[in-house]
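Chemist: My questions all concern the structure below.
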Amino acid sequence: MRRILLSMIVLIFLASPILAKNIVYVAQIKGQITSYTYDQFDRYITIAEQDNAEAIIIELDTPGGRADAMMNIVQRIQQSKIPVIIYVYPPGASAASAGTYIALGSHLIAMAPGTSIGACRPILGYSQNGSIIEAPPKITNYFIAYIKSLAQESGRNATIAEEFITKDLSLTPEEALKYGVIEVVARDINELLKKSNGMKTKIPVNGRYVTLNFTNVEVRYLAPSFKDKLISYITDPNVAYLLLTLGIWALIIGFLTPGWHVPETVGAIMIILAIIGFGYFGYNSAGILLIIVAMLFFIAEALTPTFGLFTVAGLITFIIGGILLFGGGEEYLVRKEVFSQLRILIITVGAILAAFFAFGMAAVIRAHKKKARTGKEEMIGLIGTVVEELNPEGMIKVRGELWKARSKFNGKIEKGEKVRVVDMDGLTLIVVRERKEGGEK
């Protein structure tokens, strides 16, 4: 009996390595490559390292992003103690520009059918006339040397890697596999694990070669947090620009309709989110400054109508500010289409604002013509709201228009109180506090 028990114990110990599962982590990176993307890579790789995983697979879909963030990510991948597999997924995804460098810096590259890789020419953003600023030869040559070294280190086709920059070359999965740029074409994670099982890859941090063992594997997914999703969304330059624009207009609406507070609150939140997005993606502070100046022009037009002078100045400043927003000299590794789409958005928003103010100015002109015909008789008796304390002079809003006003009895009338127009002195309304019983103390 004792021999039987001992035999069973020995069999259990011998079987335990066979029963043990190889852990593979899967994480998703989607959107612009920013400094926050590096934080995601670092967090995901660290989790996999701590669990002594067989590998970590990063599902990548990106149009590119900042060069400095990309290089930090590549460095983190090459310092990893376990294999990092870049999987361009799902179908329709791309590892463009900065994404290509990240893929070439990984230990194994896989692509799903219908994806693409390549087009890595560095650009510097937008010029004042709206054209894309190409990187000077010195910077371009640096990135050519960098991408070739990444390809050579991993035994991939350095000539094609160079053409990703010099010819803005893009490849399908089948072409990339044929030219020795990637190792696997797979429809899903299961097919990727099956095809890459037994492949050898070099771990630069210790110089050793590792044979991937994806038999008896346990796949663990690292779901993106709410913060990951939010940052990924607002670092899209189109989204960040819209948030900034809508936020500014919400502040203007709140400024012109005091006492409600909702537009100011929503606008402030939008602007904060836009600033966070710009902070991760990179921006030109001159562009932000011009957009703020444009906002001041619009507010000035609303408070002291100049029949279009401040509006035109605001629109021109607003569009130039938007164009310069991404022309701060940072090296961007993104598809040119990203900046082209942004330019279209800036022009479209500018056109909408122009149309809005054209109709707005027409309404103001009609209102002023009407006032000129009717005189003060039409104003007397109207009820308004104090928007700037009368002590004895201030501002009130009557029929949705801002007017300079003066208390008839030189008393103080608080902001938010109702007043009645009793006379006019030039363009200044003479008012009294509106009370149920009438009169003013």
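Glycine is no exception: its Cβ is also placed from the backbone N, Cα and C atoms.
Substitutions noted, but not modelled.
This is the feature table in Swiss-Prot:
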ACT_SITE  SER97  active site, nucleophile
ACT_SITE  LYS138  active site, proton donor/acceptor
BINDING   GLY64, GLY65, ARG66, ALA67, ALA119, CYS120, ARG121, PRO122, ILE123, LEU124  substrate binding site
MUTAGEN   THR62 to Ala  Reduces enzyme activity by over 90%
MUTAGEN   SER97 to Ala  Abolishes enzyme activity
MUTAGEN   LYS138 to Ala  Reduces enzyme activity by 99%
MUTAGEN   ASP168 to Ala  Reduces enzyme activity by 97%
Chemist: Listing them in sequence order, which of the mutagenesis positions SER97, LYS138, ASP168 have their Cα within 10 Å of that of GLY64 (substrate binding site)?
Modeler: SER97
Chemist: Between ARG121 (substrate binding site) and ASP168 (mutagenesis position), find the distance joining the two CA atoms and give it rounded to the nearest Å.
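Modeler: Rounded to the nearest whole number, the Cα-Cα distance is 6 Å.
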Chemist: Using DSSP and collapsing to three states, where does ILE123 (substrate binding site) fall: helix, strand or coil?
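Modeler: The residue in question, ILE123 (substrate binding site), is strand (DSSP, three-state).
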Chemist: For LYS138 (mutagenesis position), name the DSSP secondary structure in the helix/strand/coil scheme.
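Modeler: SS state of LYS138 (mutagenesis position) = helix.
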Chemist: For a quick check of packing: other C-beta atoms within 10 Å of the C-beta of GLY64 (substrate binding site), how many?
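Modeler: 27, counting other Cβ atoms within 10 Å of GLY64 (substrate binding site).
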Chemist: So how many other Cβ atoms are close to THR62 (mutagenesis position), meaning within 10 Å of its Cβ?
Modeler: 27
Chemist: I'd like the Cβ neighbour count for SER97 (mutagenesis position), meaning other Cβ atoms within 10 Å of its Cβ, all protein chains included.
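Modeler: Excluding its own Cβ, the number within 10 Å is 30.
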Chemist: I'd like to know which of the recorded positions ARG121, LYS138 has the most other Cβ atoms within 10 Å of its Cβ.
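Modeler: Result of the Cβ crowding comparison: ARG121.
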